[in-house]
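Engineer: Here's a structure for you.
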Amino acid sequence: MLRRFSSTFKKKGDRESKQNGTASSSSAAVANTNNNDNKRHSKISAARKSSSDDDRNEKKGNSVSPFEKYASVLHASRSPIPNQTGDGAYLEHEHTTSLLQDARHLGFKDFKTLKEVIESKLPGGQLIDDKTMLMERIIQLVSRLPHNSKHREELTNAFLTELWDSLPHPPLSYMGNDYAYRSADGSNNNPTLPRLGAANTLYARTIPPLIIQPGGLPDPGLVFDTLFARQTFKPHPNKVSSVFFYWASLIIHDIFQTDYKNPNMNKTSGYLDLSILYGDVQEEQNLIRTFKDGKLKPDSFSEPRLQAFPATCCVLMVMLNRFHNYAVEQLAAINENGRFTKPADNLSEEEAKKAWAKYDEDLFQTGRLITCGLYINITLYDYLRTIVNLNRTNSTWCLDPRAQMEGSHTAPSGLGNQCSVEFNLAYRWHSATSATDEKWTEDVYERLMGKPASEVSMTELLMGLGKYQAELPKDPSKRTFADLERQADGRFKDEDLVNLLVNAVEDVAGSFGARNVPKVLKNVEILGIIQSRKWNVGSLNEFRKFFGLKPYETFEEINSDPDVAESLRSLYDHPDFVELYPGIVAEEAKQPMVPGVGIAPTYTISRAVLSDAVALVRGDRFYTIDYNPRNLTNWGYSEVRYDLSINQGCIFYKLATRAFPNWFKPDSIYAHYPMTIPSENRKIMKDLGREIHYSWDRPQYTPPRVDLVSYSNAKLVAEQQNQFRAAWGDTVEFVFGKASKEFKLYQDSAFIQKHADVMSKLLNKEEWHRSVKEFYEDITAKLLEDKTRRFGGINQVDITNDVGNLTPVIFAANVFSLPLKSKENPRGIYTEHEMFKVLAALYNCLYFDIDKTKSYPLHHASQAVGEPLGKALEANVKALGGSSLLSGIFRSFRENKNALKEYGVHLTKQLLENGLGAHEIAWAQFLPTVIAMVPAQAQAFTQIVDFYLSKEGSKHLPAIQRLAKQDTKKSDEQLLHYCLEAVRLNDMSGLYRQSETTLAVTDEAVEVTIQPGDKVFVSFAKANRDASVFPDPAEVRLDRPMNSYINPTLGPHGFLSKETSHIALTAMLRAVGRLNNLRVAPGVQGQLKKIPQPGGYSAYLREDHGSYSIFPTTFRVQYDA
């Protein structure tokens, strides 16, 4: 009897392990007196406390009858005597509830929760909004199910799995420089397997060789002669250029370097980490570095094997070297968050040595991450798009292995990569050697061996290569190629490098497929066949089956050419016996397909290479998990980032224009699409409707701009507008299309003077100036009120982004009825901030297009916004004349009338009455005026505020604040002088113009000759501190003659005189001067970061510090209420 009671009340948890989500009884169990009783218990359930369901029911007032509550006990009392086991106990049978029984425990809200859970798991499901408390509702749902519910267990398991999968196990990203930077030998890419993919580790094997091969394989020389040897050159069917295959050579040598002393060893890393540039191991890396400012030795690269390749391979390496050195210069100048701060001067010798070493190391390693980022983006968006023929489409799709995947069945990333012997063979693309490179290789044999390649034995070849390698200087900066000579600074001449690159762009590569390998490479290919046999790699069919491809059943399937198929049959007897390497070379090549097949490789290679590309990139932690702005810096991440709206993501032009800024036009097809020959590119772009986007002439040297810094020359260029015009070239036609003819009239002095005279007669000067002053004061004060954020008793406002940049926008919108969207005009087209960005982009494109790498994207962005803006203005002018169907819409822009709007309407109507057409008014008068005025005024305002809040100018702030509270003509004059002095002392910009004349000038005691067509840049920074013109040049003085100031950006702008800008800036300074205790915001937000640029001007950092702007974009200040 005691045993029966013991088995009756024993806890289930004592019998077996608890399942997820299954609750055990809360009653105390009778001690188990027999360990053998674990599986033999009474059917009577143990007494337990009420479940959550019972609690819920009781709270609802649903009382449970005693008969229901103790039904199991009553049932047991009527049960027959247990006799199912030898010791008189019942066999235990686990009973679970059905779906219908579970559903009875759930409410309507629970079913809604289930629906949301299912929706979140569907493909394309949105991220979970945790404000809906979905996770907590899941907990509620599961807790309401019975303890013996199978669905409770399944839901609990799913919940646990999701929580587990939310975090990586083990973590793949760690803190510290050991993991933040790439190691020299590629180790630590996967921290849990630190030697995976490192240099000097063994090759992996991709497929097991299971097929029993014949005892005697064909002679390698015979294989070459019958399957490999090129009889005639076959140009690539898609006209892919040699540059594509040179880039492929970089990739191949980046991840494969067989140790010929131990061919199972790979001496380089298994990652695309540019070890060809930086070195395979630390000792090699030390030889390429200067150990100063993070730089590499000029025009040098580590990999000596590339010296034996066609010279353009080396040119590409030099370009990457130059980009690295450019990148570290920018990193040091920006110094994001103090990451690259130079050591203090007061350190001890030992401390200083360590600090400078760390400074160099941080710059070098971050520069490497950035340069690798450019390298991989070119590989994915220029090189890979060419492989699959996406360059012949306008599609922005790309097979980017770094894609962020959502869901439970996603491809892992950052796990590492180990190169295999099979892919070492798969990447030998000698068939694609161009006719030019074939001839070059023959000449190399003659020069090194003294006889034709056909007469060079294998022994002689190996000895000759060994001798060549031994004679190469160990110091990369001492090496050269293509008989080029280094200059005094260690660099090669740009002209020599560009000629090699351009020739390669125009050089069509060879075709894949059987009998396309140059005979000059016979010994090289024999070595490859022999090595593949020593590696015991699987057969061609085994390789195909590994990738899910149908194995070849006949030789004709391998290659439909009867002669090639017969040669294969004679050599191998059966398709299963065809070796991997000879097989992938002798296979039939795919025919081009748009998109799909670009480089037309052989069939097996086409599939395998894409898998390897994904493995190489997705397996690399530095291209996936740790590829982010924090590691590359905001500037570095942005600089190498692709833009799908530009060339569908292709970015080779960034490398070309940074390396050779004076050779490639910003829109040169040679820079944008170098992996297909230009003549074929022209056909492609014509079909795509993009032919006009590019220039097609062969790159030529463009003299660098003439930089002038003296006051006399600055004044000359600023005032002689007929001799120095805006350097916009063909830009106006590209941006404004058919309206460009009218826009150019803005530079016609006769046209401007004629209509300025008309305007002066139409305007009441005194009344106009009063209206401008009142408007600017009111709008500035209103923006200060609306945009100020108050927290912790402090008022803070972005005085640049929310006040200085918007005030002239609102002014222009009122005068010219710009389609501005605001609270007052909700039917507008552009918001105030958008309008400023539009006008700033157009100004930059038309008047300050200096950075060639940024020029092409800038032109396309300007084209996208410029023409629509001009058309909107023209429609508005027509509306004022009452002749436009859109007059009702554009009248809404003027619903909120004020004096300035009335002036604008009046002037427009008068111009129409004076015989000017709406098209001419909009494109030759209004649009050029707005583009020139708005950004320039905004820039000047920020320069003024920045100066008087700086250490140098803050002593004048009390006087400005005193004058701001006065409303007299004298206070206006004094405030204007404060404005002009601040601009003089704080203007780091300049003028960029094109000369229309021949002129000889003296600048800083140097004779400079300027020719027609020369680009000229004058910097204001030095000119404005010329002591001969400005006595006490560093001081603010209010008595300087007005005509001594050089500030052409402040006007005149069309019919708006320079006085208009002067009044505007004075009014804005007055409004700001009325703020109490005005000061800069603490920290970086209160710093107007300027980066010095070549030529004596400074660029501003954008708010995210990711790129430069000629206009300030953000500057926060604080003031008291």
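Any Cβ shown, glycine's included, is placed from N, Cα and C.
For reference, Swiss-Prot lists these features for the protein:
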ACT_SITE  His253  active site, proton acceptor
BINDING   Asp254, Ser269, Tyr271, Asp273, Ser275  Ca(2+) binding site
MUTAGEN   Leu306 to Ala or Val  Slightly lower synthesis of 8R-HODE. Little effect on epoxyalcohol synthase activity
MUTAGEN   Leu384 to Val  Increased synthesis of 8-HPODE and 8-HODE
MUTAGEN   Leu384 to Met  Significantly increased synthesis of 8-HODE
MUTAGEN   Leu384 to Phe  Increased synthesis of 8-HODE, synthesis of 9-HPODE and 13-HPODE. Retains chirality in 10- and 8-HODE
MUTAGEN   Leu384 to Ala  Increased synthesis of 8-HPODE, 8-HODE and altered product stereochemistry
MUTAGEN   Val388 to Leu  Increased synthesis of 8-HODE
MUTAGEN   Val388 to Phe  Increased synthesis of 8-HODE, synthesis of 9-HPODE and 13-HPODE. Retains chirality in 10- and 8-HODE
Engineer: List only the single closest residue to Ser269 (Ca(2+) binding site), chosen from the recorded positions His253, Leu384, Val388 by CA-CA distance.
Structural biologist: His253
Engineer: Given the recorded positions His253, Asp254, Tyr271, Asp273, Ser275, state which is nearest to Leu306 (mutagenesis position) when distance is taken between Cα atoms.
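Structural biologist: The answer is His253.
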Engineer: Excluding Asp254, Ser269, Tyr271, Asp273, Ser275 themselves, which residues in that chain have a Cβ inside 8 Å of the centre of the Cβ atoms defining the Ca(2+) site?
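Structural biologist: Near the Ca(2+) site, beyond Asp254, Ser269, Tyr271, Asp273, Ser275, sit Gly186, Ala199, Ile255, Thr268, Gly270, Leu272, Leu274, Ile276, Asp280.
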Engineer: Taking the Cβ of His253 (active site, proton acceptor) as reference, which residues of that chain separated by at least 6 in sequence fall under 8 Å from it?
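Structural biologist: Long-range Cβ contacts: Thr268, Ile276, Glu303, Arg305, Leu306.
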Engineer: With the cut-off set at 10 Å between Cβ atoms, which of these binding-site residues ends up with the most neighbours? Options: Asp254, Asp273.
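Structural biologist: Counting every other Cβ within 10 Å of each candidate, the maximum falls on Asp273.
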Engineer: Rounded to a whole number, how many Å is the Cα of Leu384 (mutagenesis position) away from the Cα of Asp254 (Ca(2+) binding site)?
Structural biologist: 17
Engineer: Cβ distance under 8 Å to Tyr271 (Ca(2+) binding site), same chain, sequence separation 6 or more: which residues?
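Structural biologist: Non-local contacts for Tyr271 (Ca(2+) binding site): Arg182, Gly186, Asn189, Gly197, Ile255, Asn417, Leu616, Asp620, Phe622.
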Engineer: With every protein chain in view, how many other Cβ atoms are within 10 Å of the Cβ of Leu384 (mutagenesis position)?
Structural biologist: 20
Engineer: What is the total of other Cβ atoms whose distance to the Cβ of Val388 (mutagenesis position) is within 10 Å?
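Structural biologist: Around Val388 (mutagenesis position), other Cβ atoms within 10 Å: 21.
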Engineer: Between Ser269, Ser275, which of the binding-site residues has the fewest other CB atoms within 10 angstroms in the structure shown?
Structural biologist: Ser275
Engineer: Cα distance, Val388 (mutagenesis position) to Ser275 (Ca(2+) binding site), nearest Å?
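Structural biologist: Cα-Cα, rounded: 26 Å.
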Engineer: Going by DSSP, give the three-state secondary structure for Asp273 (Ca(2+) binding site).
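Structural biologist: Reduced to three states, the DSSP call for Asp273 (Ca(2+) binding site) is coil.
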